[in-house]
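Participant: Swiss-Prot feature annotations, pasted as is:
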type: BINDING; residues: S46, Q47, T48, G49, S50, G51, K52, T53; note: ATP binding site
type: DOMAIN; residues: 33-203; note: domain 'Helicase ATP-binding'
type: DOMAIN; residues: 214-374; note: domain 'Helicase C-terminal'
type: MUTAGEN; residues: K52 to Q; note: Still adopts a closed conformation upon binding of ATP and RNA, but lacks ATPase and RNA unwinding activities
type: MUTAGEN; residues: S182 to A; note: Slows down the catalytic cycle, but does not affect formation of a closed conformer and global conformation; when associated with A-184
type: MUTAGEN; residues: T184 to A; note: Slows down the catalytic cycle, but does not affect formation of a closed conformer and global conformation; when associated with A-182
type: MUTAGEN; residues: G303 to A; note: Prevents a complete closure of the inter-domain cleft, affecting ATP binding, ATP hydrolysis and RNA unwinding
Amino acid sequence: MSHFKNYQISHDILRALEGLGYTEPTKVQQSVIPAALERKDLVVKSQTGSGKTASFGIPLCELANWDENKPQALILTPTRELAVQVKEDITNIGRFKRIKATAVFGKSSFDKQKAELKQKSHIVVGTPGRVLDHIEKGTLPLDRLSYLVIDEADEMLNMGFIEQVEAIIKHLPTERTTMLFSATLPQDIEKLSRQYMQNPEHIEVKAAGLTTRNIEHAVIQVREENKFSLLKDVLMTENPDSCIIFCRTKEHVNQLTDELDDLGYPCDKIHGGMIQEDRFDVMNEFKRGEYRYLVATDVAARGIDIENISLVINYDLPLEKESYVHRTGRTGRAGNKGKAISFVTAFEKRFLADIEEYIGFEIQKIEAPSQEEVARKKPEFLAKLNDRPESKKDKSEELNKDIMKLYFNGGKKKKIRAVDFVGTIAKIDGVSADDIGIITIMDNASYVEILNGKGPHVLKVMKNTTVKGKQLKVNKANK
């Protein structure tokens, strides 16, 4: 049996993987991790939900030099949600090595990101537009950059970001390792790899066609005006613990969410017209299981790693065949079984034919639930509707439960460095350097993570201990 211990990975990274519940590597991880550790250029064709973030995150954290303050790796993602997700994953994987990851994306304070990039940032994750902005303004130093990851490259192409990606690449050092990940490999992506990569190794992790065998696919034919009635019947008979309902437009999402809410269904929505903070809040609440139904546009179809979504409903069939793969890929993740049901009108039949040709099989046509079936399932559905959904455990919860972040009211302007905190805190009785996590030094403040449940002890001692001869105020950090 393959195990992460078989790779050239340090104890700090292995310890974090164990805390995250990673036991054996997925297929893509088995192929990518050894090659990435050898600093090979890679073109990886792999489905969503295959564990690919960890496949590049683990080697990047392993290869990063903690003592180097400037960014050593840049990860480009098509969406803000994915940038935040990848940053969190990198932070968790590199927790005990004190790897600092920074996320930069649009519709968020440029100055705040600029200030964060001035601190030690080993790995930067961002969307192409904002990354290019930082590069052109000189706020993202590139002279120590050794690794570039282009994630969800086909989605970059669909969203019109490839020119920005190329502009970014032209600013980067030519001596670097480049890894490109994509669910599909259109011609333009192949061209990008030929132009900017050095003899890349091609890795393809085959599933049963373009969509995993863990997903049961079905189609129900329906008139547009009968869709909502059908949705109610399907939700009642399927009675999922966790479900995403996809619509084509934000207007449709808003309308459908209001209608479900009026019926008392525990639901929320996510689409591109919402402000960033609201989108993040909605996704986090859905991850935690605070409601069962998420109504969404394609903005939620990529990059959000939520296990145990049992049902995806295409209320509106996607007009682009790639979107079908990415939407339905939200279920059947991490080895779990899932189901994808698509509502198809007469107008949408031609798009269904394109999808079936693309995924390589005919999707099973099923009848709408009968009224007898709906009546039979109704009591069970209503009983679950009145129960609060069971809160889901975030995979990083176990890893982070013994971590306390401390705030100190001094930083660069007081000539304080990360090593000063390490030297001072490691001298406390019962505390070692292994108990110190990520350290962030700002102009007038510093944040230090204390690991292994030793935060309260360190907080108490540091109230009366100087750092580099300076007595700093210390409190448990709010963020």
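Cβ coordinates are placed from backbone N, Cα and C, and glycine is handled just like the others.
None of the noted substitutions appears here; every position holds its original residue.
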Participant: Of S46, G51, K52, T53, which is closest to T184 (mutagenesis position) if I measure between C-alpha atoms? They're all recorded positions.
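Facilitator: Answer for the nearest of the recorded positions: S46.
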Participant: Within 10 Å of the Cβ of G51 (ATP binding site), how many other Cβ atoms can be counted across all chains shown?
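Facilitator: The answer is 20.
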Participant: Using a 10 Å cut-off, grab the number of neighbouring Cβ atoms around the Cβ of T184 (mutagenesis position), all chains included.
Facilitator: 18
Participant: Write out the long-range same-chain contacts of S46 (ATP binding site), meaning residues 6 or more apart in sequence whose Cβ is under 8 Å from its Cβ.
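Facilitator: Listed in sequence order: V28, K52, S55, F181, S182, A183, I203, E204, V205.
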Participant: Give the number of CB atoms, excluding that of S182 (mutagenesis position) itself, located within 10 Å of its CB.
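Facilitator: The answer is 23 other Cβ atoms.
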Participant: Have a look around K52 (mutagenesis position) and count the other CB atoms within 10 A of its CB, chains all included.
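Facilitator: K52 (mutagenesis position): 24 neighbouring Cβ atoms within 10 Å.
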Participant: Neighbour count, 10 Å Cβ-Cβ cut-off, for T53 (ATP binding site): what number do you get?
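Facilitator: Around T53 (ATP binding site), other Cβ atoms within 10 Å: 24.
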Participant: On the 0 to 100 pLDDT scale, where does the domain 'Helicase ATP-binding' (33-203) sit on average?
Facilitator: 94
